[in-house]
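J.: Pulled the feature table from Swiss-Prot, pasting it below:
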- Cys88: active site, acyl-thioester intermediate (ACT_SITE)
- His348: active site, proton acceptor (ACT_SITE)
- Cys378: active site, proton acceptor (ACT_SITE)
- Ser96, Gly279, Ser280, Ala386: acetate binding site (BINDING)
- Val77 to Gln: 3-fold increase in thiolase activity, prevents disulfide bond formation under oxidized condition and results in the loss of regulatory mechanism based on redox-switch modulation; when associated with Y-153 and K-286 (MUTAGEN)
- Asn153 to Tyr: 3-fold increase in thiolase activity, prevents disulfide bond formation under oxidized condition and results in the loss of regulatory mechanism based on redox-switch modulation; when associated with Q-77 and K-286 (MUTAGEN)
- Ala286 to Lys: 3-fold increase in thiolase activity, prevents disulfide bond formation under oxidized condition and results in the loss of regulatory mechanism based on redox-switch modulation; when associated with Q-77 and Y-153 (MUTAGEN)
Amino acid sequence: MKEVVIASAVRTAIGSYGKSLKDVPAVDLGATAIKEAVKKAGIKPEDVNEVILGNVLQAGLGQNPARQASFKAGLPVEIPAMTINKVCGSGLRTVSLAAQIIKAGDADVIIAGGMENMSRAPYLANNARWGYRMGNAKFVDEMITDGLWDAFNDYHMGITAENIAERWNISREEQDEFALASQKKAEEAIKSGQFKDEIVPVVIKGRKGETVVDTDEHPRFGSTIEGLAKLKPAFKKDGTVTAGNASGLNDCAAVLVIMSAEKAKELGVKPLAKIVSYGSAGVDPAIMGYGPFYATKAAIEKAGWTVDELDLIESNEAFAAQSLAVAKDLKFDMNKVNVNGGAIALGHPIGASGARILVTLVHAMQKRDAKKGLATLCIGGGQGTAILLEKC
């Protein structure tokens, strides 16, 4: 079976909710990332066999957002494209799917990744088609309904984090300490330029000229444990999950060029990392945040590795509670986890997050000369996904 490698890995900066990227459609963010990924891989647009992009909040975005992004990026019309929705795992699943397609011999070069603009999610008028007879009407927030709401238990994702905090006995203090560490690491990473090689600037044209967005907006520099402790529970009256120890609502695109090793050699491309294995798992939706535990175990078993062998770990921080539960039970060395901060600080643009953490992992492995890496996320509805990489 073919060996699969990552030829390039790029992302846009992560925009805060309603801030700099709020008027940039997800497909435009995706197109920007695709262009840069192709350029950095050193390949021609016509070398690409397929485009697979994750996107969750698709209402009002138009047919097949991945195809739109491909067109806007200037790829040839003959290249097919597919949009994947595996909620928070979408962007990572596109990469494992690309690897599977390449291993099967059906393609040699695939653009994979994810894109999301949560700021642009519309409100839905579900009964408008056949007319409101009289009285008040209700608008439904598509961002909440399609992205952040447990369809099985009829409650917010935040409650699933509360469930984990209770079941695993994870205190408010532990969650806040974890969140603070994420903020501090992200602040240091941004100030020291750790993300410069992975971020492609987004240029926004306006009446007053151009605005360039090239720095993550979500981190709160100067965060303190005292400040986090003052925040009230966000989802449950006596709960422990707050806006400070949960991830944000964000806008971003992240894209990777995935290739067979033989094609990379043929084209003279120097790969960044090899995709070793991937895992996927389902769990009780009420504790969806625990999904990475099983997905990681599956990927580790396939690779024949142990957790101790991992040099770097990108474990998406949907909530501090679920991140801690997974880390404790998998016995992660916390010095290896999210070394440049995670989603609590950087943000969680749901359809893009899987690709975003993988892009960040690839670059961190290069900078730190780390041999083995893991990227994993929990998924709303009760799932987990994971990918293992080896530096080339």
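From the backbone N, Cα and C atoms, a Cβ is placed for every residue, glycine too.
Set these features in their place in the structure for me.
T.: In the three-state DSSP assignment, the secondary structure recorded for Cys88 (active site, acyl-thioester intermediate) is strand.
Counting only residues at least six positions away in the same chain, the Cβ atoms of Cys88, Ser247, Gly248, Leu249, Asn250, Asn316, Glu317, Ala318 sit under 8 Å from the Cβ of His348 (active site, proton acceptor). DSSP assigns His348 (active site, proton acceptor) to coil in the three-state reduction, outside any helix or strand.
Listed in sequence order, Cys88, Met288, Gly289, Tyr290, Gly291, Pro292, Asn316, Ala318, Gln322, Val326, Gly384 are the same-chain residues six or more apart from Cys378 (active site, proton acceptor) with CB atoms under 8 A from its CB. In the three-state DSSP assignment, the secondary structure recorded for Cys378 (active site, proton acceptor) is strand.
Within 10 Å of the Cβ of Ser280 (acetate binding site) there are 20 other Cβ atoms, across all protein chains.
DSSP assigns Val77 (mutagenesis position) to coil in the three-state reduction, placing it in neither a helix nor a strand. Here the Cβ of Val77 (mutagenesis position) has 8 other Cβ atoms within 10 Å, regardless of which shown protein chain they belong to.
The Cβ of Asn153 (mutagenesis position) lies under 8 Å from the Cβ of Ile159, Pro285, Ala286, each of these being in the same chain and 6 or more residues away along the sequence. In the three-state DSSP scheme, Asn153 (mutagenesis position) is classed as coil.
Within 10 Å of the C-beta of Ala286 (mutagenesis position) there are 18 other C-beta atoms, taking all protein chains into account. According to its DSSP assignment, Ala286 (mutagenesis position) is helical.
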J.: Including all protein chains shown, what's the count of other C-beta atoms within 10 A of the C-beta of Ala386 (acetate binding site)?
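T.: So the Cβ neighbour count for Ala386 (acetate binding site) comes to 29.
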J.: Reported as an integer number of Å, what is the Cα distance between Ser280 (acetate binding site) and Val77 (mutagenesis position)?
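T.: Distance (Cα to Cα, whole Å): 32 Å.
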J.: Out of Cys88, Gly279, give me whichever of these recorded positions has the highest number of other Cβ atoms within 10 Å.
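T.: For the recorded positions Cys88, Gly279, the Cβ with the most other Cβ atoms within 10 Å is Cys88.
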J.: I want to check the contact list for Ser96 (acetate binding site): same chain, sequence separation of six or more, C-beta distance under 8 angstroms. What comes out?
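T.: In sequence order, Ile275, Tyr278, Ser280, Thr385, Ile387 meet the Cβ cut-off.
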J.: When you average the Cβ positions of Ser96, Gly279, Ser280, Ala386 for the acetate site, which other residues in that chain have a Cβ within 8 Å of that mean position?
T.: Leu92, Arg93, Ser277, Tyr278, Ala281, Ala295, Ala298, Ala299, Thr376, Gly384, Thr385, Ile387
J.: What's the CA-CA gap between Gly279 (acetate binding site) and Val77 (mutagenesis position) in angstrom, rounded?
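T.: Each residue's Cα considered, Gly279 (acetate binding site) and Val77 (mutagenesis position) end up 33 Å apart.
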J.: How many Å separate the Cα atoms of Ala386 (acetate binding site) and Val77 (mutagenesis position)?
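T.: Each residue's Cα considered, Ala386 (acetate binding site) and Val77 (mutagenesis position) end up 32 Å apart.
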